[in-house]
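Notes to accompany the following structure.
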Amino acid sequence: MTATDNARQVTIIGAGLAGTLVARLLARNGWQVNLFERRPDPRIETGARGRSINLALAERGAHALRLAGLEREVLAEAVMMRGRMVHVPGTPPNLQPYGRDDSEVIWSINRDRLNRILLDGAEAAGASIHFNLGLDSVDFARQRLTLSNVSGERLEKRFHLLIGADGCNSAVRQAMASVVDLGEHLETQPHGYKELQITPEASAQFNLEPNALHIWPHGDYMCIALPNLDRSFTVTLFLHHQSPAAQPASPCFAQLVDGHAARRFFQRQFPDLSPMLDSLEQDFEHHPTGKLATLRLTTWHVGGQAVLLGDAAHPMVPFHGQGMNCALEDAVALAEHLQSAADNASALAAFTAQRQPDALAIQAMALENYVEMSSKVASPTYLLERELGQIMAQRQPTRFIPRYSMVTFSRLPYAQAMARGQIQEQLLKFAVANHSDLTSINLDAVEHEVTRCLPPLSHLC
């Protein structure tokens with residue numbers, strides 16, 4: 001094998017969404033790709049019915065799939081969501097559209113189905129995928145890694161370039177931390193989450209809009225529901241693990257000791273949602289309570305030998321629906337740098353320099369978005385700011401672009417979207433202060449401030 005051939009070998013740990021996408025992109029460009037996954041092949045039916053985990057696919061992720069030639073196949077399995085349907089007790093559900101029309105929507109996609117499409121795509125491009133083999137250790141000096149199966153049998157492999165796409169609890173990240181200081185900073189969240197289910201029959205009985213992301217805001221806690229193709233919905237309850245010290249009586253998972261306690265909680269706090277959850281007691285007891293955290297790293301790579309991407313590099317909370325989209329965007333950027341750079345060390349350094357600021361930005365915006373989803377969506381002040389923002393977007397479409405639109409419907413770098421969003425937020429807050437409706441607001445004066453503070457964007461990529 002020549003030195004050039006050797007330089008185009010890659011070993012990927014983790015056959016989730018980011019790992020399979022980067023495998024397909026590199027294999028299509030002639031790289032020799034070996035992908036290792038500790039779990040069994042999800043495409044092989046075992047008879048066990050897993051949980052239905054849904055993700056929100058936005059333009060960043062859709063663009064990545066488009067480049068990989070898989071967008072059409074994925075969207076055929078997805079459900080369009082035109083906006084947030086906000087449920088507040090005592091008022092009719094209120095649809096808050098995401099964008100101007102059906103060109104600005106997001107898509108609900110089952111994670112398992114998306115993973116299967118990407119696995120097929122990686123194999124079709126020539127990648128070799130090895131299941132039931134988890135990473136145990138990495139010897140960077142010898143460029144060898146050790147894998148093992150469920151029986152404890154160990155296998156040693158040589159690697160030239162190692163990509164860690166193995167999620168929040170990354171074994172590659174752990175191995176890298178033994179040879180370089182990754183600058184890890186973990187920020188745990190007081191909230192956990194629990195996944196529940198609305199059946200197709202229940203969604204039909206209660207006339208639940210199928211083309212929307214549903215939100216039941218409740219301040220310190222909330223429920224969301226994403227649609228499935230069969231008109232069922234995957235519901236997620238976000239709630240504190242423990243009651244805050246200052247509010248010892250506030251609801252938390254620790255108080256919900258079983259399914260019956262969960263039912264009583266839903267009957268009190270989500271009275272319109274509770275009747276839709278036919279299997280609440282069983283779902284609550286059988287589905288684990290998930291943990292949420294944000295992990296920030298200052299270092300993503302070890303020279304030209306190893307690099308992290310997706311959740312392995314930047315775990316984030318799910319409140320902006322961008323974790324998957326950011327990971328798929330990572331995969332595209334990494335493949336492009338590896339294809340164009342003179343050597344792997346240059347490629348990994350350039351990839352890190354490009355993506356780190358954006359990862360930090362979307363991590364911050366995801367944390368901020370919890371407040372918007374759980375509280376602001378039902379606030380009159382927020383709704384007035386949103387209405388004024390829509391008017392400014394119509395008057396100055398190249399200058400005032402709602403932050404949600406920049407994040408969700410464009411590929412403008414997250415860091416730029418965040419910076420512009422902060423300026424826009426301050427403009428709106430100042431403009432609506434002491435006003436209860438638009439009639440008393442000087443729209444021309446607000447527009448003047450928009451043109452003064454926000455340079456035009458010639459195009460949104």
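The first residue you see is number 1, and the count goes up from there.
Just so it is clear, glycine is given a Cβ too, placed from its N, Cα and C backbone atoms.
Don't look for the substitutions in this one, it keeps the originals.
Feature annotation from Swiss-Prot assigns FAD binding site to Leu17, Ala18, Glu37, Arg38, Arg39, Ala56, Arg111, Leu135, Asp311, Met324, Asn325; the stated evidence is experimental evidence. Its Cβ taken as reference, Arg111 (FAD binding site) is surrounded by 18 other Cβ atoms within 10 Å in the chains shown. When secondary structure is read from DSSP and collapsed to three states, Arg111 (FAD binding site) falls in the helix class.
Long-range C-beta contacts of Tyr404 (mutagenesis position), restricted to its own chain and to partners at least six residues apart, with a cutoff below 8 Å, comprise Tyr98. The L-kynurenine binding site feature in Swiss-Prot is assigned to Arg84, Tyr98, Asn369, Tyr404.
Under the heading of mutagenesis, Swiss-Prot lists Arg84 to Ala and annotates it as follows: Abolishes kynurenine 3-monooxygenase activity. Residue environment of Arg84 (mutagenesis position) contains 22 other Cβ atoms, counted within 10 Å of its Cβ in all protein chains.
Under its mutagenesis annotations, Swiss-Prot gives Tyr98 to Ala or Phe the following note: Abolishes kynurenine 3-monooxygenase activity. In the shown protein chains, 20 other C-beta atoms lie within 10 A of the C-beta of Tyr98 (mutagenesis position).
Looking at Swiss-Prot, the entry for mutagenesis of His320 to Ala says: Slightly decreases NADPH oxidase activity. Within the same chain, residues at least six positions away from His320 (mutagenesis position) with a Cβ under 8 Å of its Cβ are Ile362, Met365, Ala366, Asn369, Val407. In the three-state DSSP classification, His320 (mutagenesis position) falls within coil.
What Swiss-Prot says about the mutagenesis result for Asn369 to Ala is this: Decreases kynurenine 3-monooxygenase activity. In the three-state DSSP classification, Asn369 (mutagenesis position) falls within a helix.
With a 10 A radius on its CB, Asn369 (mutagenesis position) counts 21 other CB atoms from all the protein chains. Swiss-Prot documents Asn369 to Asp as a published mutagenesis change and attaches the note Abolishes kynurenine 3-monooxygenase activity.
All protein chains shown were included, and the count of other CB atoms within 10 Å of the CB of Glu372 (mutagenesis position) stands at 20. Recorded in Swiss-Prot as a mutagenesis result, Glu372 to Ala or Gln carries the remark: Strongly decreases kynurenine 3-monooxygenase activity.
According to Swiss-Prot, the mutagenesis experiment Met373 to Leu carries this note: Decreases kynurenine 3-monooxygenase activity.
A helical conformation is recorded for Tyr404 (mutagenesis position) in the three-state DSSP classification. Under its mutagenesis entries, Swiss-Prot includes Tyr404 to Phe with the note: Decreases kynurenine 3-monooxygenase activity.
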Could you check the recorded positions Leu17, Met373 and say which one's CB has the fewest neighbouring CB atoms inside 10 Å?
Met373
Give the sequence-ordered list of residues that share a chain with Asp311 (FAD binding site), lie 6 or more positions from it, and have CB atoms under 8 Å from its CB.
Ala18, Gly167, Cys168, Ser170, Gly323, Ala327
What's the CA-CA gap between Arg84 (mutagenesis position) and Met373 (mutagenesis position) in angstrom, rounded?
9
C-alpha of Glu372 (mutagenesis position) to C-alpha of Arg111 (FAD binding site): distance in Å?
25
Quick one: give me the count of other CB atoms within 10 A of the CB of Glu37 (FAD binding site).
24
